[in-house]
Amino acid sequence: MGAEFLVGRSGSGKTKLIINSIQDELRRAPFGKPIIFLVPDQMTFLMEYELAKTPDMGGMIRAQVFSFSRLAWRVLQHTGGMSRPFLTSTGVQMLLRKLIEEHKQEFKVYQKASDKSGFTAQVERMLTEFKRYCLEPEDIRRMAESGTASEYRGERVLSEKLHDLSILYQQMEKSLADQYLHSEDYLTLLAEHIPLAEDIKGAHIYVDGFYQFTPQEFRVLEQLMVHAEHITFSLTADKPSYEREPHELELFRMTGKTYYRLHQKAKELNLDITYKELSGTERHTKTPELAHLEAQYEARPAIPYAEKQEALTVMQAANRRAELEGIAREIHALVREKGYRYKDVAILARQPEDYKDMVKEVFADYEIPYFIDGKASMLNHPLIEFIRSSLDVLKGNWRYEAVFRCVKTELLFPLNEPKAKVREQVDQLENYCIAYGIKGDRWTKGDRFQYRRFVSLDDDFAQTDQEIEMENMLNDTRDWIVPPLFQLQKRMKKAKTVQEKAEALYRYLEETDVPLKLDQERQRAEDDGRIIEAQQHQQAWDAVIQLLEEFVEMMGDDEISLDLFQQMIEAGAESLTFSLIPPALDQVFVGNMDLSRMYGTSCTFVLGANDGVLPARPDENGVLSDDDREWLKTIGVELSSGGRERLLDEHFLIYMAFSSPSDRLYVSYPIADAEGKTLLPSMIVKRLEELFPHHKERLLTNEPEQVSDEEQLMYVVNKSVAQSFTASQLRLWTREYDISDVWWSTYNVLMSEQDRLQSKKLFSSLFFRNEVKQLERSVSRQLYGERIQGSVSRMETFNACPFSHFASHGLHLKERQFFKLEAPDIGQLFHSSLKLISDRLREQKLDWRDLTKEQCELFSYDAVERLAPKLQKEILLSSNRHYYVKEKLQKIVTRVSGILSEHAKASGFVPIGLELGFGGKGPLPPLTFQLKNGCTMELVGRIDRVDKAESSKGLLLRIVDYKSSDKGLDLAEVYYGLALQMLTYLDLSITHSADWLGMRATPAGVLYFHIHDPMIQSNLPLGLDEIEQEIFKKFKMKGLLLGDQEVVRLMDTTLQEGRSNIINAGLKKDGSLRSDSAAVGEKEFDLLTKHVRRTFQEAGEQITDGRVSIEPYKMKNKTPCTYCAFKSVCQFDESLEENEYRPLKAEKDKTILEWIKKEADGNEHS
């Protein structure tokens, strides 16, 4: 029995020596005793490939490459150690989730933390660490109870942590005893079964690529030393460490410590020990500067490198994106100009998660094949999401979010249906469910989904053919979504045990054809060359089956709730990872500086060399803190390295990365993150400057104009990248900056290609201005027709912003509807409630002034009850919260009807029209305009309320409009066409009064009635009558009145002098109007109505002529963009030269009337 220790610095040729030795052995005796090459998991593929490509051998039987886990499987298969099933990390996490729920009341520290996401995984990692370091549950319990830990900082926190962990550890071992094996037990079993393994006896074993070993692994190595014929240990170190452990500040502390322990064990076993120390740097024979870096990295003081050097490049970038794109360009240059293959290039990062997603995006753009080393989570795979969301549907009472998470995995889609069509149907159904608030038994009960595009609270319309077609499609889509999930729900309710629930879930997957659908996706991915994706589909299905099998194996007969079942499935799913091998040989390797292993790398890029990243700051996200670990170490408990030791080992990891390439090393760092926050360079960059004082940093930039013309050529990598950078350079040229001739040449090449449509579209965007051209008359006619029928509010929308009108009425764009009660819905309810009360009064031959308080309450209650089922898809009946809202609305309607009754008692005006229609089937004709361009425009709508009164002037009419917001009539808004409704309604009523009422009427005014439930604030105590009086004042109507005292007295018969409590007017002692009254003369009313008509005429002509410009107004701080639904469509941006608000000047009513009079005079003379 013998042991050889092979020692040398990085690049000295240790691995190559081992491979040569194995190859020589294979040539000498192809069928001799076994040769075992033991390496880390990440290195097995590389070493197998290196041995397999030996030119003069057609294959190998004698030599095999193993990791510890693969060696364990091999030995245990041959020696009978596989009698009990192994539980993977996934199975252990599911078991732990169950144990946590069962024992959380016994915890001292982790009662609350145990419910948090990720806790199960942290505990599993901790218990795995205990196993790796050969600590039994009893050891942990003893430490918790001994009081030793409690001395730590005078607190019992560590003791209580160990108490909680010992409970879970003990219960886990109890659950596994004699039935299953923890995934970490394989090494313990391996050590026990090596004496029985014939393959080990007489074997030659080579151990390479490791920096350190766990106690479990040391036990295995001890048995290998005892039973193998010869074992060779290869370790990266500057000298043998057989007399003492190295000092903790030495660069090779980690490997030196490992060397010492292995050497001591070999001595204990009386092995024949030989030593081989490799000096020199075989890897860097052609690159003396890299040899200098390897030799001097840890030297203090450093010896500067005086010669010319090209093998090292330090690069600074503005951000990570610029850094990665610069590296992609450099890789292209290495492959294109220097003759390298992609497989010769490696990219290493200390925090690869900062770059992972960006690597995929950038390398796809630059057409660089790559392989990202490491295991990716399966959580985002459609199958895992399908299972999780399906269980969420059952647990969450069929919330639409969970249902559509499930459906959008596309694993529920009908087999062999066109996916594009099904996706469209699913989107339509999702919009419907969001708008109608579909959840719970509304999915599963037999009632069909009812679809109505337009719903009125006042009228019932028959369904249109389009609505019927949509309704049928929605129900057909629902009919293939619900049955499988509903069947799963029924089976889960019936299932009691874990096995029954697992069977229900598996049957659900089978019945929805998930295996077949995944196989189709796998085949599609293979056909398209997406090899990794194809592997992932197969691995995901295998992982789910294994998860369910382990679940049933562990606790198949246990009765658990659906909630706990889901938690355990979630815990298991969170631990599932893809394990992939490189799908091709010629790829750039992207790895982790800590875990990845490389061999034969020519060029290495080290990314993200920033302060706090390289060397990395240790994190303390584990169950035990660094202080906990340090304390346990002082009492002889060995665990994995704490933060302090990990920080000491960082320089070794950096050294290994820097010495990994044979030809070129690139070190880069960004100076800002994605949010623009400053990032500082690492101390390593400073160290490189000391070692190479003549070296100049390069700048990696995505702005070619910052580098020379020759360097700008590097940006022309391929067509898509060239298009992007050419566009950015031409954009500078449009701003009158000089650009290199490189880009004009590139532009000419791109535009001369046969396939130049994409380039043409891209470059045309350089001259884009966020403007909309006026529609051609023919297009306008196709959109609107020769005869426009619209509403007053539509004209107001046009005057506010022509593009908003075009989006809503030309393109018919609509916002997604949500199942929630909004202000327009409440306003609609108030209007319709007051109409119903008015209709009931008319039926009972009552007047508003006759209403009692009890009648107000009864009528209001009945009105809201009748309307609630029609309002916003029955939202007021959908929940207890909305029932409460309904009661509040009933109280408001009661309050309002009481105020209207009081107003009626104090008024000479009486209602003669409620919800009075004009146009269509209404009693009044539409407001019609013959436009100059030959089109006709009709305005139709409804007037909330028209009141009449008899006076010495004859018949008076006024308009009352119900508003759920406090509003008055702003004549500036009237002038600019933003508030046209009230004067239009008055105009129509007056114009057609002779035909409608039998006599010509005079305008009395327009008033807004604010529907609300006011709160009264007072510094003094008030009696009930005083409170009612204050509330009454809050309902004062605002608007514009005819400036006549008789009219004012008719509107408020209680008014003698002073301000009215009913209208915004008042009388002086002599009976004349107060100056603060909102009143004008009859002539001014005539001017205003004529101005409104002119405004309609102009708007109609502009609409039909095709005006669609992006021109929102701005008056004071008010702009229609604030609540516009189409901001994302027009993309109005005030910072753009062509986008400016249309300024409207706010003036007093007197000034506005003067403007209108001047315009009217001008029109008369023209």
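Each residue, glycine too, has its Cβ placed from N, Cα and C.
No substitution from the list is modelled in this structure, which keeps its original residues.
Per Swiss-Prot, domain 'UvrD-like helicase ATP-binding' is recorded for 1-278, and the stated evidence type is sequence analysis. Model confidence over the domain 'UvrD-like helicase ATP-binding' (1-278) stands at 87, taken as the mean pLDDT rounded to a whole number.
Annotated ATP binding site per Swiss-Prot: Ser10, Gly11, Lys14, Thr15, Lys16, Thr236, Arg283, in sequence order. Counting every protein chain shown, the number of other Cβ atoms lying within 10 Å of the Cβ of Lys14 (mutagenesis position) is 22.
Recorded in Swiss-Prot as a mutagenesis result, Lys14 to Ala carries the remark: No change in AddAB ATPase activity, KM and kcat for ATP hydrolysis are unchanged, helicase rate and processivity are unchanged, enzyme-Chi-DNA complex is 3-fold less stable.
Listed in Swiss-Prot is the mutagenesis experiment Asp41 to Ala, annotated as follows: No longer recognizes the Chi sequence nor generates the Chi fragment. Mapped onto three states, the DSSP output places Asp41 (mutagenesis position) in helix.
Spatially close to Gln42 (mutagenesis position) yet at least six residues away along the chain are Asp373, Gly591, Leu595, Ser596, Arg597, judged by Cβ distances under 8 angstroms. According to Swiss-Prot, the mutagenesis experiment Gln42 to Ala carries the annotation: No longer recognizes the Chi sequence nor generates the Chi fragment.
One mutagenesis experiment named in Swiss-Prot is Thr44 to Ala, and its note says No longer recognizes the Chi sequence nor generates the Chi fragment. Within the same chain, residues at least six positions away from Thr44 (mutagenesis position) with a Cβ under 8 Å of its Cβ are Val65, Phe66, Ser67, Arg70.
Among the mutagenesis results in Swiss-Prot, Phe68 to Ala has the note: Reduced recognition of the Chi sequence, reduced generation of the Chi fragment. The residue drawn here is the original one. Classification of Phe68 (mutagenesis position) by DSSP places it within a helix. Long-range Cβ contacts of Phe68 (mutagenesis position) within its own chain (separation 6+, distance under 8 Å): Leu38, Leu187, Leu190, Glu217, Val220.
According to Swiss-Prot, the mutagenesis experiment Trp73 to Ala carries the following note: Reduced recognition of the Chi sequence, reduced generation of the Chi fragment. Counting only same-chain residues six or more apart in sequence, the Cβ atoms lying under 8 angstroms from the Cβ of Trp73 (mutagenesis position) belong to Tyr186. In three-state terms derived from DSSP, Trp73 (mutagenesis position) belongs to a helical segment.
Within 10 Å of the Cβ of Phe213 (mutagenesis position) there are 17 other Cβ atoms, across all protein chains. One entry in Swiss-Prot concerns the mutagenesis experiment Phe213 to Ala. Its note says: Wild-type Chi fragment generation.
According to Swiss-Prot, the domain 'UvrD-like helicase C-terminal' annotation covers 281-586.
Under mutagenesis, Swiss-Prot gives Cys801 to Ala with this note: Loss of iron-sulfur group binding, loss of DNA-binding. When other Cβ atoms within 10 Å of the Cβ of Cys801 (mutagenesis position) are tallied across all protein chains shown, the result is 25.
Around the Cβ of Cys1130 ([4Fe-4S] cluster binding site), the number of neighbouring Cβ atoms within 10 Å comes to 21. According to its DSSP assignment, Cys1130 ([4Fe-4S] cluster binding site) is helical. Under the heading [4Fe-4S] cluster binding site, Swiss-Prot lists Cys801, Cys1121, Cys1124, Cys1130.
Quoting Swiss-Prot on the mutagenesis of Asp961 to Ala: Loss of 5'-3' nuclease activity, helicase and DNA-binding are unaltered; when associated with A-1172 in AddA nearly complete loss of bith nuclease activities. Neighbour list (Asp961 (mutagenesis position), Cβ cut-off 8 Å, at least 6 residues apart, same chain): Ile943, Asp944, Arg945, Gln981, Met982, Tyr985, Val1006, Leu1007, Tyr1008, Phe1009.
For the mutagenesis of Cys1121 to Ala, Swiss-Prot gives this note: Loss of iron-sulfur group binding, loss of DNA-binding. The structure shown keeps the original residue. DSSP gives Cys1121 (mutagenesis position) a helix state. Within 10 Å of the C-beta atom of Cys1121 (mutagenesis position) sit 18 other C-beta atoms, taking all shown protein chains into account.
Swiss-Prot documents Cys1124 to Ala as a published mutagenesis change and attaches the note Loss of iron-sulfur group binding, loss of DNA-binding.
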Exercise. In angstrom units, rounded to an integer, how far apart are the Cα atoms of Phe213 (mutagenesis position) and Arg283 (ATP binding site)?
Worked result: 26
For this session: Please tell me which one of the recorded positions listed here (Ser10, Asp41, Thr236, Cys1130) sits closest to Cys1124 (mutagenesis position), measuring Cα to Cα?
Result: Cys1130
Exercise. Taking the Cβ of Thr15 (ATP binding site) as the centre, how many other Cβ atoms fall within a 10 Å radius?
Worked result: 25
Exercise. Given the ATP site residues Ser10, Gly11, Lys14, Thr15, Lys16, Thr236, Arg283, which other residues of that chain have a Cβ within 8 Å of the mean position of their Cβ atoms, reported in sequence order?
Worked result: Gly8, Arg9, Ser12, Gly13, Leu278, Glu282
Problem set entry | Largest tally of Cβ atoms lying within 10 Å of a Cβ, found at which of the binding-site residues Lys16, Arg283 | Arg283
Seminar exercise, completed: Looking only at the mutagenesis positions Lys14, Asp41, Cys1121, Thr236 (ATP binding site) has its closest CA neighbour at Lys14
Problem set entry | Fewest other Cβ within 10 angstroms of its own Cβ, chosen from the binding-site residues Ser10, Thr236 | Ser10
For this session: Within the same chain, and leaving aside Cys801, Cys1121, Cys1124, Cys1130, name every residue whose CB is within 8 angstroms of the centroid of the CB atoms belonging to the recorded [4Fe-4S] cluster site, in sequence order.
Result: Phe803, Ser804, Ile1110, Pro1112, Thr1119, Pro1120, Phe1126, Lys1127, Phe1132
Problem set entry | Length of the line joining the Cα atoms of Cys1130 ([4Fe-4S] cluster binding site) and Ser10 (ATP binding site), in Å | 61
Exercise. Which one of these recorded positions has the most other Cβ atoms within 10 Å of its own Cβ: Gly11, Asp41, Cys1124?
Worked result: Gly11
Exercise. ATP site residues Ser10, Gly11, Lys14, Thr15, Lys16, Thr236, Arg283: biggest Cα-Cα distance, Å?
Worked result: 14
